[in-house]
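S.K.: In case it helps, Swiss-Prot gives these features for our protein:
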MUTAGEN   N49 to S  Animals show deep trabeculation, dilated cardiomyopathy and cardiac dysfunction
BINDING   C243, C246, C267, C270  Zn(2+) 1 binding site
BINDING   C258, C261, H280, H284  Zn(2+) 2 binding site
Amino acid sequence: MIEDSGKRGNTMAERRQLFAEMRAQDLDRIRLSTYRTACKLRFVQKKCNLHLVDIWNVIEALRENALNNLDPNIELNVARLEAVLSTIFYQLNKRMPTTHQIHVEQSISLLLNFLLAAFDPEGHGKISVFAVKMALATLCGGKIMDKLRYIFSMISDSSGVMVYGRYDQFLREVLKLPTAVFEGPSFGYTEQSARSCFSQQKKVTLNGFLDTLMSDPPPQCLVWLPLLHRLANVENVFHPVECSYCHSESMMGFRYRCQQCHNYQLCQDCFWRGHAGGSHSNQHQMKEYTSWKSPAKKLTNALSKSLSCASSREPLHPMFPDQPEKPLNLAHIVPPRPVTSMNDTLFSHSVPSSGSPFITRSSPPKDSEVEQNKMLARAAPAFLKGRGIQYSLNVADRLADEHVLIGLYVNMLRNDPPCMLESSNRLDEEHRLIARYAARLAAESSSSQPTQQRSAPDISFTIDANKQQRQLIAELENKNREILQEIQRLRVEHEQASQPTPEKAQQNPTLLAELRLLRQRKDELEQRMSALQESRRELMVQLEGLMKLLKEEELKQGTQGASSPRSSPSHTISRPIPMPIRSASACPTPTHTPQDSLTGVGGDVQEAFAQSSRRNLRSDLLVAADSITNTMSSLVKELNSEVASETESTVDSEFSRPQFEDLAPSPTSEKAFLAQIHSRKPGYIHGGAASTTHGDMVPEDGDPYTQPEDGNYENESVRQLENELQLEEYLKQKLQDEAYQVSLQG
């Protein structure tokens, strides 16, 4: 009891959910009951996904659940009804593409609750088979003509004439649908509903039934049924016209044009809800349009009508024979399939139980007939192979093709004769049936021979086309498979290339060791280079200091020569000292030291080394030493040349050589060198007698000369020059030693 109450509560909640969503659409504001009812049923149809199912899918589901063999007045319980709905929606999902799959369980639940609310308001849990068929046929999608043909097959007799009692039952059941969406006062069932549609004194055939229900206007109680289908057909129709009330630039669905107001057009929402503006009134007559025609098309139609060359209007439906073809009684050969058979679906497509797709009346099956039914079902695929599923659906399912039955039976006889010839009576019946078919075909051969001659090539062409299509599909599938494999291979290669493998992570340890050693060696070389650059910068600073001293000495000598009474302008050392130049033998070599490494060094040294930023350290040191040596040598040569032009004594030729070894006296001959310089001064030659004689001094060349006694003559300039010469010699030796050590370390 608790479970039943819980299920009942869930059912009521789902019903309320569907109706609450319908009320949220604000459909009750539509002022016309016909449009209001059609819109509500259209909402239920789309919410339950029944607009994706046509009448043929419904018939197939009913046959799979054996409802075609049941009496229409038998009632189904909820479980059986749910099984029918499950068959419909699961088969629908198989036909739909994967991107448009529906929610099967939700659709089943919504439709089941709506049917229970419409046809079982008391909650008994049972619905008649006839009500289920009428509801599904009305709410499903597809053409209205096919649906009405199926409905007529359910309410007509074997002679093809409508039974008024069944039509009244049809109205009673189908009008429960508007009542379920709260439109019972407008379209509820009354006893006069059936009489208002057809006159009971007249026989109603299929053509009359279709003419009445598809006419314009249809019967008042069913006026919403054609509108429901027209609403579905124009749902996506576009009208490039502006609405005169809401001023929307385009319209979708129906379009309404006022017959009194000039160029006054309304969209379906404004017309349904009674919106009006300006001089327009809701009482004006409106014309409904389901499509858009350009002005040129309208002009063409008007000219065609005026010239009476317009084509006659096509009928609403094709004309069907008044007397339906009587189906053959094949109960003893092809009985109705049992419910428990596993081949029911295939057999229902290939061998129908009657000549009409809608009338399925037959006798209960027997055991022997059930076995024979299974054999026919197994033989059907072999016979219908290559003809396609459309052939089996359209021909076998709807028209009960006699040729298909004969072919199936002959195929069974050829494959398994003992099983089919169990009794002589059955054999006689089979021969009589075949003879009957042969006589009928012979009688129709004269009239149908051209058609058969044309149909044979058509069938062969269809078979060839199907074969080509299958081959093309197979080729495309193979190509698709190859493309997928290639994509997978490329993806694997990309992943392998992007992600390091364990082999790459664990390389050769020898290579790793060598790599570490190279990095250490690189660090050591960088440190040594930094040390060498620092040493070079210090040497350049020292060199700059020496050059400053030389310039200061030059200035001092020039000042003293101008102020001294014993000095003449020709004897003063006023010539500028030449700047250091690069040795021609020094070749530039690459170096990693930038020009900024001489930071703190004066401009003279930077100028001397500005062009040799890529020279190695050894060459730079040697060039610097050579430049200083050349400068001092030039100074000494100038001094010697000036003194030699004015002296009266003979000077040894070797003393005046420009070699550096003569210009740099040793410590033992320093006094002789200074005395010789003093003796060449003008003051020494023309001066008075010497007060003190130190004695003769022998220079390195062996020529004696006398040291002047005037000790004051050794002025500050001579002493400074002597000190500079000694310092220059010492610096040169030091630079050469450091360069040699650097070359040994490199």
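Each Cβ is built from the backbone N, Cα and C atoms, and glycine gets one as well.
Keep in mind the model shows the original residues, not the substituted ones.
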S.K.: Between the Cα atoms of C243 (Zn(2+) 1 binding site) and N49 (mutagenesis position), find the distance and write it as a whole number of Å.
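M.R.: Per the Cα atoms, C243 (Zn(2+) 1 binding site) and N49 (mutagenesis position) stand 31 Å apart.
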S.K.: For H280 (Zn(2+) 2 binding site), what residues in its own chain, 6 or more apart in sequence, show a Cβ-Cβ distance under 8 Å?
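M.R.: Long-range Cβ contacts: S244, C258, Q260, C261, Y264.
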S.K.: Can you tell me whether DSSP puts N49 (mutagenesis position) in helix, strand or coil?
M.R.: coil
S.K.: Just to be sure I understand the packing, how many Cβ atoms besides its own are within 10 Å of the Cβ of H284 (Zn(2+) 2 binding site)?
M.R.: 13
S.K.: How many Å lie between the Cα of C267 (Zn(2+) 1 binding site) and the Cα of N49 (mutagenesis position)?
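M.R.: One finds 26 Å between the Cα atoms of these residues.
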S.K.: Between the Cα atoms of N49 (mutagenesis position) and C270 (Zn(2+) 1 binding site), what distance do you get, rounded to the nearest Å?
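M.R.: Given the Cα positions, N49 (mutagenesis position) is 27 Å from C270 (Zn(2+) 1 binding site).
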S.K.: For the recorded Zn(2+) 2 site formed by C258, C261, H280, H284, which further same-chain residues have Cβ atoms within 8 Å of the site's Cβ center?
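M.R.: Sorted by sequence, the hits are Q259, Q260, Y264, A276, S279, S281, M286.
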S.K.: Which of the three DSSP-derived classes (helix, strand, coil) applies to C270 (Zn(2+) 1 binding site)?
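M.R.: SS state of C270 (Zn(2+) 1 binding site) = helix.
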S.K.: Helix, strand or coil: which one is C258 (Zn(2+) 2 binding site) in, per DSSP?
M.R.: strand
S.K.: May I ask for the distance between C246 (Zn(2+) 1 binding site) and H284 (Zn(2+) 2 binding site), taken between their Cα atoms and rounded to an integer number of Å?
M.R.: 18
S.K.: List the Cα distance (Å, whole number) between H284 (Zn(2+) 2 binding site) and C270 (Zn(2+) 1 binding site).
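M.R.: Rounded to the nearest whole number, the Cα-Cα distance is 14 Å.
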S.K.: Using a 10 Å cut-off, grab the number of neighbouring Cβ atoms around the Cβ of N49 (mutagenesis position), all chains included.
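M.R.: There are 22 such Cβ atoms around N49 (mutagenesis position).
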